[in-house]
Amino acid sequence: MNNIQLAHGSGGQAMQQLINSLFMEAFANPWLAEQEDQARLDLAQLVAEGDRLAFSTDSYVIDPLFFPGGNIGKLAICGTANDVAVSGAIPRYLSCGFILEEGLPMETLKAVVTSMAETARAAGIAIVTGDTKVVQRGAVDKLFINTAGMGAIPANIHWGAQTLTAGDVLLVSGTLGDHGATILNLREQLGLDGELVSDCAVLTPLIQTLRDIPGVKALRDATRGGVNAVVHEFAAACGCGIELSEAALPVKPAVRGVCELLGLDALNFANEGKLVIAVERNAAEQVLAALHSHPLGKDAALIGEVVERKGVRLAGLYGVKRTLDLPHAEPLPRIC
């Protein structure tokens with residue numbers, strides 16, 4: 001069959017053929033090969049790596065499915081892996097659920113699944129259990145994916161936004177808004193093809209460079225809502241305020257151009273391969289050096305600080321501070 005049919009989700013022969021010829025082959029690993037209703041994971045590896053489990057789930061509905069730098073499949077691995085990794089854990093296992101629209105081209109599904117398998121394998125992640133549903137035309141837009149992931153948090157790592165205090169500083173691991181601007185360019189046909197590429201990446205290797213540095217306090221990956229959403233979460237968790245410097249924000253010229261053209265702010269744009277990191281001030285130089293030593297952190301910068309006065313503010317290019325509010329809604333729906 002060249003297209004997904006309702007029969008592919010019925011539990012019958014068509015579904016078994018899809019599972020065996022596509023998912024089992026692409027995601028092949030010992031846990032999946034058991035074909036039980038659940039993945040049976042040996043605790044020994046997890047216990048050896050930490051004393052707590054980090055467990056996260058996310059759903060992916062991005063439109064379009066394919067974009068410069070990635071696709072919904074790569075995103076479904078990177079996004080959930082990063083949500084686990086910012087705890088200090090190394091993501092090891094993922095589940096995967098597909099909701100497919102009747103009529104979806106089989107080649108589209110194969111391309112997405114192949115990308116998922118390649119991304120997971122490169123990151124040392126096993127997709128150990130999954131599910132597939134097919135719904136009638138129009139009940140879903142082409143293809144939605146849910147993934148859940150887990151890893152073990154080392155006993156000596158206790159990162160968390162509630163530990164922030166006045167005097168701490170904030171770093172970002174690279175340029176802001178690459179993913180959001182890339183998707184916006186595609187949707188609005190702004191003609192910047194070639195200049196904009198999503199930053200979609202698994203950040204575990206970058207985060208590992210920070211695990212042994214004293215003074216690292218909290219990490220978040222700045223996805224929906226961008227850096228602005230993360231700093232508001234940090235401020236709410238610690239009960240302090242946060243002040244950012246506009247002049248310090250690393251933004252690529254093409255992304256800045258999109259923002260100026262449409263009256264948007266890169267601080268609110270989604271990223272899929274960037275960290276916001278809170279550290280003690282005296283650790284900032286060492287953390288920046290570690291980030292700069294890795295390709296995923298080469299554009300890292302110190303962008304702000306935690307202050308006693310509550311609220312989130314942005315110091316403009318001429319030093320004037322203004323309150324930085326969260327938008328009422330995501331400026332770019334279905335961004336991930």
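Backbone N, Cα and C atoms are what each Cβ position is placed from, and that goes for glycine too.
Heads up, this one's the original sequence, none of the swaps are in it.
These features come from Swiss-Prot:
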MUTAGEN   D83 to N  Lack of ATPase activity
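Taking Cβ-Cβ distances under 8 Å and a sequence gap of 6 or more within the same chain, the neighbours of D83 (mutagenesis position) are S56, D58, G149, D221. According to its DSSP assignment, D83 (mutagenesis position) is helical.
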